[in-house]
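To keep things clear, I will list the structure first and then write my remarks on it.
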Amino acid sequence: MVGSLNCIVAVSQNMGIGKNGDLPWPPLRNEFRYFQRMTTTSSVEGKQNLVIMGKKTWFSIPEKNRPLKGRINLVLSRELKEPPQGAHFLSRSLDDALKLTEQPELANKVDMVWIVGGSSVYKEAMNHPGHLKLFVTRIMQDFESDTFFPEIDLEKYKLLPEYPGVLSDVQEEKGIKYKFEVYEKND
């Protein structure tokens, strides 16, 4: 049985997550390290986490950084016939991807599942029934964006007051303030 289903995202005050295939804000090294640590760390000996992303998100990662190392990389696409070079798996939908994690080739290898973008994949995950956590980095200013994070339904999602391994105080890099939040739903 695969562990928890999670989304991880950094989002500006105006809910932006991307611009021209890149992040809308300058690179924030410690925020990126947080993403690496959260998506890579497995709590189960001998297992790896699975990162699920849409095709655009995959191609927005610099080629030298693909696949995201130390993680099993799965790309979602209805157009592609085989996984893009470097990706480990391809699925047509999030449901198909989650079914794949129950197959023998992955069931014993995958610990946590992390959804890393983009908008439509986040939306599909957030509307998925069952237990889901959202790891949201709130970038505390507006940035011009062309890609946005879906609205978080606070009827369904509860902001957790604290979470192990997640700093609760405001961070600052390059004059940009941000904070880490964790939301959880169980329906």
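Quick reminder: no glycine exception, Cβ is built from N, Cα and C everywhere.
Original residues throughout; no substitutions modelled.
Look at Swiss-Prot and you will find ALA10, 16-22, 55-57, 77-79, 117-124 tagged as NADP(+) binding site, backed by experimental evidence. As annotated by Swiss-Prot, substrate binding site applies to GLU31, PHE32, ARG33, TYR34, PHE35, GLN36, ASN65, ARG71. Residues or ranges marked as domain 'DHFR' in Swiss-Prot (evidence: sequence analysis): 4-185. Swiss-Prot lists LEU23 to Arg among its mutagenesis entries, and the accompanying note reads: Strongly decreased affinity for methotrexate. Decreases catalytic rate constant 200-fold. Decreases affinity for NADP and dihydrofolate over 10-fold. Record note (Swiss-Prot) on the mutagenesis of PHE32 to Arg: Reduces catalytic rate 5-fold. Reduces affinity for dihydrofolate 9-fold; when associated with E-36. Here Swiss-Prot describes GLN36 to Glu as a published mutagenesis experiment; the accompanying note says: Reduces catalytic rate 2-fold. Reduces affinity for dihydrofolate 9-fold; when associated with R-32. GLN36 to Ser appears in Swiss-Prot as a mutagenesis experiment; the accompanying note says: Increases affinity for dihydrofolate about 2-fold. No effect on affinity for NADPH. The note that Swiss-Prot attaches to the published mutagenesis GLN36 to Lys is: Increases affinity for dihydrofolate about 3-fold. Reduces affinity for NADPH about 3-fold. Recorded in Swiss-Prot as a mutagenesis result, ASN65 to Ser carries the remark: Increases affinity for dihydrofolate about 15-fold. No effect on affinity for NADPH.
Structure with Swiss-Prot features highlighted.
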residue	record	DSSP (3 states)
ALA10	NADP(+) binding site	strand
GLY18	NADP(+) binding site	strand
LEU23	mutagenesis position	coil
PHE32	mutagenesis position	helix
ARG78	NADP(+) binding site	coil
GLY118	NADP(+) binding site	coil
GLU124	NADP(+) binding site	helix
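Here the binding residues for substrate are GLU31, PHE32, ARG33, TYR34, PHE35, GLN36, ASN65, ARG71. Their largest Cα to Cα distance works out to 18 Å. Across the structure, LYS56 (NADP(+) binding site) and PHE35 (substrate binding site) place their CA atoms 18 angstrom apart. Recorded residues ARG78 (NADP(+) binding site) and ASN65 (mutagenesis position) have their alpha carbons 24 Å apart, per Cα-Cα distance.
For GLY18 (NADP(+) binding site), other Cβ atoms within 10 Å of its Cβ number 21. Cβ environment of GLU124 (NADP(+) binding site): SER93, LEU94 lie under 8 Å away, each six or more residues apart in the same chain. Within 10 Å of ALA10 (NADP(+) binding site), counting C-alpha to C-alpha distances, fall the following of the recorded positions LEU23, GLU31, ARG33, PHE35, GLN36: LEU23, GLU31, PHE35. Each of the binding-site residues ARG33, LYS56, ARG71, ARG78 was assessed for Cβ neighbours inside 10 Å, and the highest tally belongs to ARG71.
For GLN36 (mutagenesis position), the nearest neighbour among the listed binding-site residues (GLY21, ARG71, VAL121), judged by C-alpha distance, is ARG71. Ranking the mutagenesis positions GLN36, ASN65 by C-beta neighbours within 10 Å puts GLN36 at the top. Fewest Cβ neighbours within 10 Å among the recorded positions PHE32, TYR34, PHE35: this applies to PHE32.
Nearest to VAL121 (NADP(+) binding site) in space, judged by Cα atoms and limited to the recorded positions TYR34, ASN65, ARG71, is ARG71. Its own atom aside, the Cβ of LEU23 (mutagenesis position) has 21 Cβ atoms within 10 angstroms in the protein chains shown.
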